[in-house]
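Now, the feature entries from Swiss-Prot:
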type: MUTAGEN; residues: Thr205 to Asp; note: Abolishes interaction with P-TEFb. Same effect; when associated with D-203
type: MUTAGEN; residues: Tyr271 to Ala or Glu; note: Loss of function
type: MUTAGEN; residues: Leu294 to Ala; note: Loss of oligomerization; when associated with A-287; A-332 and A-339. Loss of function and interaction with P-TEFb; when associated with A-287
type: MUTAGEN; residues: Leu339 to Ala; note: Loss of oligomerization; when associated with A-287; A-294 and A-332
Amino acid sequence: MAEPFLSEYQHQPQTSNCTGAAAVQEELNPERPPGAEERVPEEDSRWQSRAFPQLGGRPGPEGEGSLESQPPPLQTQACPESSCLREGEKGQNGDDSSAGGDFPPPAEVEPTPEAELLAQPCHDSEASKLGAPAAGGEEEWGQQQRQLGKKKHRRRPSKKKRHWKPYYKLTWEEKKKFDEKQSLRASRIRAEMFAKGQPVAPYNTTQFLMDDHDQEEPDLKTGLYSKRAAAKSDDTSDDDFMEEGGEEDGGSDGMGGDGSEFLQRDFSETYERYHTESLQNMSKQELIKEYLELEKCLSRMEDENNRLRLESKRLGGDDARVRELELELDRLRAENLQLLTENELHRQQERAPLSKFGD
């Protein structure tokens, strides 16, 4: 019975030497009791070979061989030439594995070339899929793994790299140097553009803002001394001039006439703006009330003005006395100026002999 089994086994199609390694392998357990059937899932078509009927077993319900008479699974590793076949045939042709068949024990079978090909080791197994090398390429594979494990060389930053610093963190000296450098660069670029005939825009700087800011406040002390000195007559004395100069300079704020006018104008503008805003925010009743208050204030000021006019008329006789005092003051100033000129002449005459004696 071994010869028909081997002949049918040899006629099965062979795709490669590793077809048996890809399928699920399972060795027969020698301790399994005889006659035990191996249950195979019906859903998996790989385990049901309908194209090739089973040999050496009883016919099934559909005319095929029973599950007991399946050929032994192929081994993934190399087996001896005759031991694999004998172990696979034990469950089918042995006396203790067949339930109802009276088959004699198989005779010794000579190894065929097909059986030797099936018994060769598989080189395309999972080990080769994971990248395991063959026996001859172990060194090359190890070298590739070492190269992959090496870290890439990372270049260090250049030591000559300029560290940038924000402008607001610079010191005063650093800001000054930076501004000078930028101005020189802008001037150079403008000169190059002008030489090429291209239109040149003015240097973009904020200095004009500072100039406008400085011009907002008037020059309070420019030309005050010369104008006041030219307006003074020759009959004034040095003491009177110093006193008048102190009055012209203003109070403790040190601002002259132009400064006081500027402050007065600024105050009036601010007051008008505030008054306008307050009137716009008032309701109609509040505006009527404010108008009545202003009329009362106007009538009161008119009464005060009339009273002061009457008093000035009563004191009209004192105006002549005031004029006489003003004339007397002018005469005394003229005498004082004459005395000053005479004193200066006497000093010059006293210095002349001393200069001759020194020579």
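Cβ coordinates come from backbone N, Cα and C, glycine included.
Nothing has been swapped: the model has the original residues at all the noted spots.
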Neighbourhood of Leu339 (mutagenesis position) by C-beta distance under 8 A, where only residues 6 or more apart in the same chain count
none
About how far apart, in whole Å, are the alpha carbons (Cα) of Tyr271 (mutagenesis position) and Leu294 (mutagenesis position)?
17
Count of other CB atoms lying within 10 Å of the CB belonging to Tyr271 (mutagenesis position):
10
Nonlocal neighbours by CB distance (under 8 Å) for Leu294 (mutagenesis position), same chain, sequence gap 6 or more
none
